[in-house]
Amino acid sequence: MKKGFMLFTLLAAFSGFAQADDAAIQQTLAKMGIKSSDIQPAPVAGMKTVLTNSGVLYITDDGKHIIQGPMYDVSGTAPVNVTNKMLLKQLNALEKEMIVYKAPQEKHVITVFTDITCGYCHKLHEQMADYNALGITVRYLAFPRQGLDSDAEKEMKAIWCAKDKNKAFDDVMAGKSVAPASCDVDIADHYALGVQLGVSGTPAVVLSNGTLVPGYQPPKEMKEFLDEHQKMTSGK
């Protein structure tokens, strides 16, 4: 009982120290008008990572200097986006909400931020059978380019809330309509994560290690790129 009390006291004290350490950072964020944020350790000493709905920031412990954008680890044979690697936890947390087209003989998994009003997103989806045949599993998340209150967002909400999400997505991409629907899926979560990962247009492809590949690539070129990328980053 005594040991349990001591452990609780130590944890409470540590939590208090952490909040005190972040006080300068929180003050700076408040001054910048950033209300919703998650402060985490950074891969560089003397800094913290701040996750916001507008992207990822790196801020010094004293709150005086801020860097916006991805951070790269260049110690290996190829640069690694450590910012997006950190965000993989949030990405995987949305796995149950993804619309997945699984390859029969899976070799690679890509997550695609898509928009039903995007021409190249349609082109990518039309070639889904080819991606799958090459061993590429495609997982979709929604990224309405016109914003969260747009018609596209509402239609994508209906797709993601449909009983058969894959059929609903196929139908809409083929020019058909989908019945309005509501559920617990929040497209804003998809969109916010996309922004944090650096998505600014669609389609945007996120690899299994967090690397962001903007734009459309045909199936064969995508397969070649994924194979080469896997070789370069193996062991990272």
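Note that Cβ sites are derived from N, Cα and C of the backbone, with glycine treated the same way.
For all the noted positions, this structure keeps the original residue and models no substitution.
Swiss-Prot lists 36-231 with the feature domain 'Thioredoxin', giving sequence analysis as the kind of evidence.
C118 to T or A appears in Swiss-Prot as a published mutagenesis result, with the remark: Loss of activity. C118 (mutagenesis position) falls outside any helix or strand according to DSSP and counts as coil. Within the same chain, residues at least 6 positions away in sequence whose Cβ sits under 8 Å from that of C118 (mutagenesis position) are R145, T202, P203.
Quoted from Swiss-Prot, the note attached to the mutagenesis of C121 to V states: Loss of activity. Remark: C121 (mutagenesis position) has V112, T114, D115, M173, T202, P203, Y216 as non-local neighbours, by Cβ distance under 8 Å and separation of at least 6 in sequence.
The mutagenesis experiment C121 to A is recorded by Swiss-Prot, whose note states: Partial loss of activity.
In the three-state DSSP assignment, the secondary structure recorded for C161 (mutagenesis position) is helix. Among the sequence features in Swiss-Prot, the mutagenesis site C161 to S is noted as follows: Destabilization of protein.
According to its DSSP assignment, C183 (mutagenesis position) is coil. Annotation of the mutagenesis experiment C183 to L in Swiss-Prot: Destabilization of protein.
C183 (mutagenesis position) and C161 (mutagenesis position) are 6 Å apart (CA-CA, integer value). Neighbour counts were taken as the number of other C-beta atoms within 10 angstroms of each residue's C-beta; across the mutagenesis positions C161, C183, the minimum falls on C183.
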